[in-house]
Amino acid sequence: MSANNSPPSAQKSVLPTAIPAVLPAASPCSSPKTGLSARLSNGSFSAPSLTNSRGSVHTVSFLLQIGLTRESVTIEAQELSLSAVKDLVCSIVYQKFPECGFFGMYDKILLFRHDMNSENILQLITSADEIHEGDLVEVVLSALATVEDFQIRPHTLYVHSYKAPTFCDYCGEMLWGLVRQGLKCEGCGLNYHKRCAFKIPNNCSGVRKRRLSNVSLPGPGLSVPRPLQPEYVALPSEESHVHQEPSKRIPSWSGRPIWMEKMVMCRVKVPHTFAVHSYTRPTICQYCKRLLKGLFRQGMQCKDCKFNCHKRCASKVPRDCLGEVTFNGEPSSLGTDTDIPMDIDNNDINSDSSRGLDDTEEPSPPEDKMFFLDPSDLDVERDEEAVKTISPSTSNNIPLMRVVQSIKHTKRKSSTMVKEGWMVHYTSRDNLRKRHYWRLDSKCLTLFQNESGSKYYKEIPLSEILRISSPRDFTNISQGSNPHCFEIITDTMVYFVGENNGDSSHNPVLAATGVGLDVAQSWEKAIRQALMPVTPQASVCTSPGQGKDHKDLSTSISVSNCQIQENVDISTVYQIFADEVLGSGQFGIVYGGKHRKTGRDVAIKVIDKMRFPTKQESQLRNEVAILQNLHHPGIVNLECMFETPERVFVVMEKLHGDMLEMILSSEKSRLPERITKFMVTQILVALRNLHFKNIVHCDLKPENVLLASAEPFPQVKLCDFGFARIIGEKSFRRSVVGTPAYLAPEVLRSKGYNRSLDMWSVGVIIYVSLSGTFPFNEDEDINDQIQNAAFMYPPNPWREISGEAIDLINNLLQVKMRKRYSVDKSLSHPWLQDYQTWLDLREFETRIGERYITHESDDARWEIHAYTHNLVYPKHFIMAPNPDDMEEDP
């Protein structure tokens, strides 16, 4: 039958076809009516049903014989049709034998019914009425199937985020980017660039989908829809849903069109014409799948098809060059490399790590919902070194997101209950021993009236517990009572916990009532661990006889006023909430905490010294050393530092959230210009203080701009100085620092950098705040992108943003450092020299009672401006002098 005679309701398929066992000779010359024996799996022959049960039953059950595989299927009687049966056959083959699929299988299979009473046992089915209950239906491949059909097996490609360095299986180049770097085939697992999607051959092996042929499908009526027509290509849409199962997602990309595939297959294959080639991007040999190492002349490239390989592999490559394939009149093979300098450690990328480490499917990002376009309407990207055309109305940039660095931003599993059980106690105020059902979680110890009710006698926050000690005070014990087992000491009361009955053996009956030394010791151990959850359990003192508690761990405490105290345990001063992860930096994880005596909320960065070599310990203390010398309202305040042999604890003030969270939670995932001006001015004022002291932050990004409150116009403070450097006004540094998405080109290229590095980051912050996307695409050179205004500032959303904002961004995102704006020049830019912004800042300074952003010398100028333009000039602003005047004069 013709390929164009498929039912209108069924989309044209590129499903895997009948397995090799379906027909012993699956070739165009095979007989269209050759079937295998109708023997059942139990050895007996099937007998056709003499009556059709559709009149009395709502479903029809029959057997499908596909080669040596037999499946029992059930179809609703009212839905039984020849088209439905063929759909079901395609689905079974697609699931059990995906590597045997071919183009247009639906139109090239024949169905035969086994009739044992007929001389010709196999009877061709031309109508669904010929299928009866219990029949055996043989699936046979038609002679219309050609060799080309078997060789065309399109890939099923999905946008994928890779966690390890991965290379394109078409061009051999690395897949660049932070997320959604490329496309992965669900069938064979190969990886491709998005730009290579329309060039790759339709040769999917389907090895990842293969199901054992002797394993039945989950249900007899399972029906899997056939793939979409190969003439249509699915592209990402801006509106979509996430967290779809890989098997349920709609394929987002396809390979080259079928007509091109057939044209290529007709070409004569000739030997490759190899020439020595220098690669500017990390590339692998497409024969042995290993990295082409070296600075230049790393390997050989075919002049015609651009196949890349080692010199040693050139003689082993099959002679299958097809020349340069054109698509819509344009070259479809890989073009010349674009010059994007990037340093890659060859030791970190090998044949094992370059692929296979990223097979875990991640939830599809929101852009993966599909709509369909005819490929003739699509412009194929050129790989030549040129500026690519960008959509004039929308941005192709990566959406703004939280960038995670070396330490995974993971939250400790929050256990609602650490320990629970009956326990007895009395207090320093009441010597009557009471029995309650204790429940210990990560933040408090609650004494319930019973084990099932919600009423409780007392709640003891862990942050109020000053220390746990062995039994020392027996003055309050009742006469004739047994002594307690340990003491919980708070600022207002002492809890004497447990009852030591003198029996060292374990008594389950007494333990269930809260009496006994062993049950009390288990509670003491659990509470000690809850008080210091980030300390390894092996390091925590658990024996009641130990009086030093945690003091053997903590060796010193360094306070911001330079006082040093020996043997001070951080758990006696602060309570760390392990399930309250505020964020993670390069060197540690930040937890929420509370000062035990005052109840003040703090943020505690816990740095694991064991993660870093001894020679880097000085770098770990760099943040503390810098913060100790910084006292500015726009910079997070350091309270103190604790150090143990294993960890460093940096205690800082706790703020409400960060700027990135504010951006992402906004209505359009971007900020209005008014709020952006307000926050950027504060960032620049804090940077001015840093640069005046020759301190460069080196890792400025929205995650490191903290907000003091949830107000629409909040106070902002800079944090995370782990990368900060002391750099003089005319000095340069070369060490690699910071987060790549916000770093200036000179750092990424390992060139010398100075304090202007922070100004580039400010430009990126302004860009992402106003647009909600990163300014640069990972696949293109920054110079080319900056010069392409259509790429940098697409009408959506930049038509709504003032030209002054764009001008400031352009002056900050200058590749040449000497052309980049300084702090003072940025503060003087017309975009920030705005009367409304000045009013917002003055209102904020009046609210907090401190003037440190604006300067009193500007008051007269703005008063004249208000008078000239008939604007209201408030008189209630505070007039206190700027504190910066006393320590700097920039």
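Backbone N, Cα and C atoms are what each Cβ position is placed from, and that goes for glycine too.
Thr166 to Ala appears in Swiss-Prot as a published mutagenesis result, with the remark: Slight loss in ability to bind DAG and phorbol-ester. Over all protein chains present, the Cβ of Thr166 (mutagenesis position) has 22 other Cβ atoms lying within 10 Å.
One mutagenesis experiment catalogued in Swiss-Prot, Tyr170 to Phe, is accompanied by this note: Slight loss in ability to bind DAG and phorbol-ester. There are 21 other CB atoms within 10 A of the CB of Tyr170 (mutagenesis position), with all protein chains counted.
The DSSP secondary structure for Pro282 (mutagenesis position) is coil. Of all Cβ atoms in the protein chains displayed, 21 besides its own lie within 10 Å of the Cβ of Pro282 (mutagenesis position). For the mutagenesis experiment Pro282 to Gly, the note given by Swiss-Prot reads: No effect on ability to bind phorbol ester, increase in ability to bind DAG.
Looking at Swiss-Prot, the entry for mutagenesis of Lys293 to Trp says: Increased ability to bind DAG, no effect on phorbol-ester binding. DSSP classifies Lys293 (mutagenesis position) as coil under the three-state reduction.
The annotation domain 'PH' is assigned in Swiss-Prot to 416-532 on the grounds of sequence analysis.
The domain 'Protein kinase' annotation in Swiss-Prot covers 576-832, and the record cites sequence analysis as its basis.
The annotation ATP binding site is assigned in Swiss-Prot to Leu582, Gly583, Ser584, Gly585, Gln586, Phe587, Gly588, Ile589, Val590, Lys605. Gly588 (ATP binding site) counts 25 other C-beta atoms within 10 Å of its own C-beta, drawing on all protein chains shown.
Feature annotation from Swiss-Prot assigns active site, proton acceptor to Asp699. The Cβ neighbour count for Asp699 (active site, proton acceptor), using a 10 Å radius and every protein chain shown, is 25.
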Least surrounded among the recorded positions, given as Lys293, Leu582, when other CB atoms within 10 Å are counted: Lys293
For Asp699 (active site, proton acceptor), the one of Thr166, Tyr170, Pro282, Ser584 that lies nearest, given that the recorded positions are compared by Cα: Ser584
Cα proximity to Val590 (ATP binding site), best match among mutagenesis positions Thr166, Tyr170, Pro282, Lys293: Thr166
Spatial neighbour of Leu582 (ATP binding site) that is closest, considering only the mutagenesis positions Thr166, Tyr170, Lys293 and their CA atoms: Thr166
Secondary structure composition of the domain 'PH' (416-532) [DSSP: H/G/I, E/B, coil]: 23 helix, 41 strand, 53 coil
Distance, Lys293 (mutagenesis position) to Tyr170 (mutagenesis position) (CA atoms, angstrom): 19
Neighbouring recorded positions, C-alpha within 10 angstroms of Lys293 (mutagenesis position) - of Thr166, Pro282, Ser584, Gly588: Pro282
